[in-house]
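Engineer: Take a look at the following structure, please.
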Amino acid sequence: MLPKSVTQGLVLALLVGTVAVARPRNLLSLLALGQGALDRLELDGLLNTLVARVHCTDGPCEKCLSVENVLALGKPDKPQPAPESVLESRHIIYLSAAAALYLNNPEKTCKDIQAGLLASHVDDYLATLESPEAMTLGLSQLLQKIEAHAASQPTGEKTCVDLPQLLEEAEAAGVSKSAGLVLTALLDHVINGSCFQGLPSPQYFVDFVFRLHSSDPPNITLHELENLMHHLGVGGEDHSDHDDHGDHADHSHPDRKASHQDSELHTPHNSNSSVWDTLCLSAKDIMAVYGLSEEAGVSPQAWAQLTPALVQQQLSGACSPYPTIRIQDQLSQTERYLYGSLATLLICLCAVFGLLLLTCAKCSTATHYIMQTFLSLAVGALTGDALLHLIPKVLGLHTHGGEGHTHEEEVGVGGQATWRLLAVLGGFYIFFLFESFFNLLLPRDQDSEKDGPCSHGGHSHGISLQLAPSNLRQSKQTHESSRSDLVAEETPELLNPETRRLRAELRLLPYLITLGDAVHNFADGLAVGAAFSSSWKTGLATSLAVFCHELPHELGDFAALLHAGLSVKRALLLNLASALTAFAGLYVALAVGVGEEGEAWILAVATGLFLYVALCDMLPAMMNVRDQRPWLLFLLHNVGLLGGWTVLLLLSLYEDNITF
């Protein structure tokens, strides 16, 4: 029989031991099995350990991520979980993502928790890591942040955990590799106190070169070295063996081999270290890989060490000037549909804007000048978006480096391209001024004087955009009056024999306008969908350009339908029906889920569409109009053009500084 004091001591020790072993189990295994759960005690122990692993700038970080916050992530329909609630295994991914956000930026995550934004930011973070390229870049940056925020680094561990190891563990779990699984494996190592390495090891760069260009390890043959040098654009042709013309099989064909090797650069490899192949490293990153001090610089001996890294970056094409979108600029699938639908809805409301023509029937002259201002604004917005925003993006001149990468060079290249393309608009504007001044200063034809306050010089292109103010007036006939009477009263010139032959065309005009507008709006929807799939900034710029050209276009279509003899109700319905096809184009672009390459092609086609509509449809409608106040019209045209270009120029130059 043990003494009472000894018995109490054993019981106390047993309780302490129970608390000590109440640490979380292997989360990745729990997630892979799909069974089991974490109770509140395990969660609390996990969060305490997580906080202990992080060091903030002003000392230890506060424990702002509570058990209730985590349980709310797992059960969004129950924001106030019961005390006996547990975190099911299928919700461990959300816990891992929340922990990753905390490890990346503890102070910001605590503010998000206080504002109630943690759940939405967790969903957004998982969405940004969907593609393999984004996952590699995002997790590499996360590992570097964990290194910076680590409270202490284990000294007894020879190698630290890197991204390839995390991917291996997620793949070995027996489930498909995804960002959530990799984050769960990462959280396991954080809890176990492992150190992390966010950049590849120096040996990786040598392995990469030999993996691509050595068919007989461990050495690179002369033939393979020739192909490697050809791919790097260095070296000359060796003429020493050209005397032997009989053995042509020994001659190298660098073009053919280089093309073959180039195709291999973009294919997956068996080596687990290939996860780094698409990572573009800055000079600071490369110096960090080799442990070089920024103050001391690179010595001749160190230069020989880091040369393989420079060769690897050239061979992999990781830093090639293709458009890449910063992770924080990308939208989740839900946000793409939401913002795209809102933008398309605003564009479709342009069709209803035609009702303003009825309210301004007695002030048709003012309506005419408003239409001309919107026409010039549309030309400025379309050409500005095409030249200053879409073309640099399609050609890869407007790139955004990831966090931690040097941005000065990219800003220089993108900014220089923007100013040069602005010079293209400058040449366009100079010749616009020349033609406008010629039209203003040269004597006008007598026929144009007889045409009234504003006519259009006989130019037939874009009939819906070249209507005189008289065509915008409401009919003073009753609803019982025939449409032919309406047309005859508003346009008595139709009574002559020549225009009678045009009556059949006028009857077909509503259907032609509706069909053409429907196809046009479908293409606009495709452009908006591809733009929002790329980034919210590209979506904003494209939506602005589409809105600016749809507003005068829809107003002109509405007036043309009234001019053809349709009732107000029917004209409005046809205009709305054609406008709604933009939603079809939007959802097709979003549902297909095109990648960066597909987005570039769609935006390239949209660029051509914008330039065609601006230069072949709307610009002639501006230039061929005749008015009794030509200088006022000239002023309004300049205001619209310069206003559209200014907005798109500012958006192109300063879009990186726009944050929400």
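Heads up, the Cβ atoms here are built off N, Cα and C, so glycines get one too.
What Swiss-Prot shows for this protein is this:
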type	residues	note
MUTAGEN	P200 to L	Reduces zinc uptake activity. Does not affect KM. Accumulated to high levels in the plasma membrane. No longer zinc responsive
MUTAGEN	G340 to D	Reduces zinc uptake activity. Reduces plasma membrane localization
MUTAGEN	L382 to P	Reduces zinc uptake activity. Reduces plasma membrane localization
MUTAGEN	G384 to R	Reduces zinc uptake activity. Reduces plasma membrane localization
BINDING	H520, D524, H549, H553	Zn(2+) 1 binding site
BINDING	N521, D524, E550	Zn(2+) 2 binding site
MUTAGEN	G539 to R	Reduces zinc uptake activity. Accumulated to high levels in the plasma membrane. Does not affect KM. No longer zinc responsive
MUTAGEN	G643 to R	Loss of zinc uptake activity. Abolishes plasma membrane localization
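Help me understand the surroundings of these features in the structure.
Structural biologist: P200 (mutagenesis position): 24 other CB atoms within 10 A of its CB, across all protein chains.
According to its DSSP assignment, G340 (mutagenesis position) is helical. The 10 Å shell around the Cβ of G340 (mutagenesis position) contains 26 further Cβ atoms across the protein chains shown.
There are 27 other CB atoms within 10 A of the CB of L382 (mutagenesis position), with all protein chains counted.
In the structure as shown, the Cβ atom of G384 (mutagenesis position) sits within 10 Å of 31 other Cβ atoms.
There are 30 other Cβ atoms within 10 Å of the Cβ belonging to D524 (Zn(2+) 1 binding site). The DSSP secondary structure for D524 (Zn(2+) 1 binding site) is helix.
The DSSP secondary structure for G539 (mutagenesis position) is helix. Remark: G539 (mutagenesis position) has L331, Y339, G340, A343, V528, A531, F532 as non-local neighbours, by Cβ distance under 8 Å and separation of at least 6 in sequence.
Other Cβ atoms within 10 Å of the Cβ of G643 (mutagenesis position), summed over all protein chains shown, number 17.
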Engineer: Between E550 (Zn(2+) 2 binding site) and G384 (mutagenesis position), what is the CA-CA distance rounded to a whole number of Å?
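Structural biologist: E550 (Zn(2+) 2 binding site) to G384 (mutagenesis position), Cα-Cα distance: 15 Å.
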Engineer: Mind giving me a neighbour count for E550 (Zn(2+) 2 binding site)? Other Cβ atoms within 10 Å of its Cβ, every protein chain shown.
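Structural biologist: Taking every protein chain into account, the count is 27.
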Engineer: To the nearest Å, how far is the Cα of P200 (mutagenesis position) from the Cα of D524 (Zn(2+) 1 binding site)?
Structural biologist: 44
Engineer: For N521 (Zn(2+) 2 binding site), just count the other CB atoms lying within 10 A of its CB, please.
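Structural biologist: Taking every protein chain into account, the count is 29.
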Engineer: Out of H520, N521, D524, the binding-site residues in the record, which is closest to G384 (mutagenesis position) when you go by Cα distance?
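Structural biologist: If we rank H520, N521, D524 by Cα distance to G384 (mutagenesis position), first place goes to D524.
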Engineer: Please identify, among the binding-site residues H520, N521, D524, the one with the smallest Cα-Cα distance to L382 (mutagenesis position).
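Structural biologist: Sorting the binding-site residues by distance from L382 (mutagenesis position), the top entry is D524.
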Engineer: Using Cα coordinates, what distance in whole Å links G643 (mutagenesis position) and D524 (Zn(2+) 1 binding site)?
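Structural biologist: So the alpha carbons of G643 (mutagenesis position) and D524 (Zn(2+) 1 binding site) sit roughly 22 Å from each other.
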Engineer: Taking the Cβ of H520 (Zn(2+) 1 binding site) as the centre, count every other Cβ atom within 10 Å, in any protein chain shown.
Structural biologist: 22
